[in-house]
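One structure below.
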Amino acid sequence: MSDIGDWFRSIPAITRYWFAATVAVPLVGKLGLISPAYLFLWPEAFLYRFQIWRPITATFYFPVGPGTGFLYLVNLYFLYQYSTRLETGAFDGRPADYLFMLLFNWICIVITGLAMDMQLLMIPLIMSVLYVWAQLNRDMIVSFWFGTRFKACYLPWVILGFNYIIGGSVINELIGNLVGHLYFFLMFRYPMDLGGRNFLSTPQFLYRWLPSRRGGVSGFGVPPASMRRAADQNGGGGRHNWGQGFRLGDQ
């Protein structure tokens, strides 16, 4: 048990709370402590009955059962793996910026969920984070199951197909990828590569609550440290090398 506790405490803070909630809320529903009917995102209940908790619970809840358990565990792994890599990599020392990314993606997904009657938001939010990681490491070669190897930029689409095969919904994964693309475009691509204005900015109260842990300028439109280092190493060119690939499942 101490090993599990040490592992859990080693997870970066924001990912740790997200991971814990994604385990706890389905468990509460599975044990019947709270009826799962109160955990879904139902537009009518949220908009007209003022059940304002539903967008939050729908982000963490997943109906775990014999037919969905494997899909849940796979996406829980994706949450742990890629949120940890983003929080300790591109957003290392900048928890406010990372939390703002999650909030921006979450708000976009909630709005889409209300418009499209999507009752579960766990997978879209996880996929949006995975998409951002894949774009920031787009030229990295990753290994998927059965020894397949490809660039990281294709990983979100491979996982979309993989989740569909094991029982997921293409819509959930697609919405997550599109939201992740919107964030990546507004944060990095448009202001940095196309010379456009910054449309996103982390609120100052988040910096006061979660101050950056190292020097430098924080905020959107500023490349993460990993991108700056890669750009310096490549002479400022457009093609980056962000490290070595890894096998999916390796810690």
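Keep in mind that glycine also has a Cβ here, set from the backbone N, Cα and C atoms.
Among the sequence features in Swiss-Prot, the mutagenesis site PHE70 to Cys is noted as follows: Impaired ERAD substrate degradation. Its Cβ placed at the centre, PHE70 (mutagenesis position) has 12 other Cβ atoms within 10 Å.
Take the CB of LEU73 (mutagenesis position) and look out to 10 A: across all protein chains shown you find 11 other CB atoms. According to its DSSP assignment, LEU73 (mutagenesis position) is helical. Experimental mutagenesis at this site is recorded by Swiss-Prot as LEU73 to Ala, annotated: Impaired ERAD substrate degradation.
Listed in sequence order, VAL170, GLU173 are the same-chain residues at least 6 apart in sequence whose CB falls under 8 Å from the CB of TYR164 (mutagenesis position). Here Swiss-Prot notes a mutagenesis experiment, TYR164 to Ala, with the remark: Impaired ERAD substrate degradation.
ARG247 to Ala appears in Swiss-Prot as a published mutagenesis result, with the remark: Significantly reduced binding to VCP.
For the mutagenesis result LEU248 to Ala, the note given in Swiss-Prot is Significantly reduced binding to VCP.
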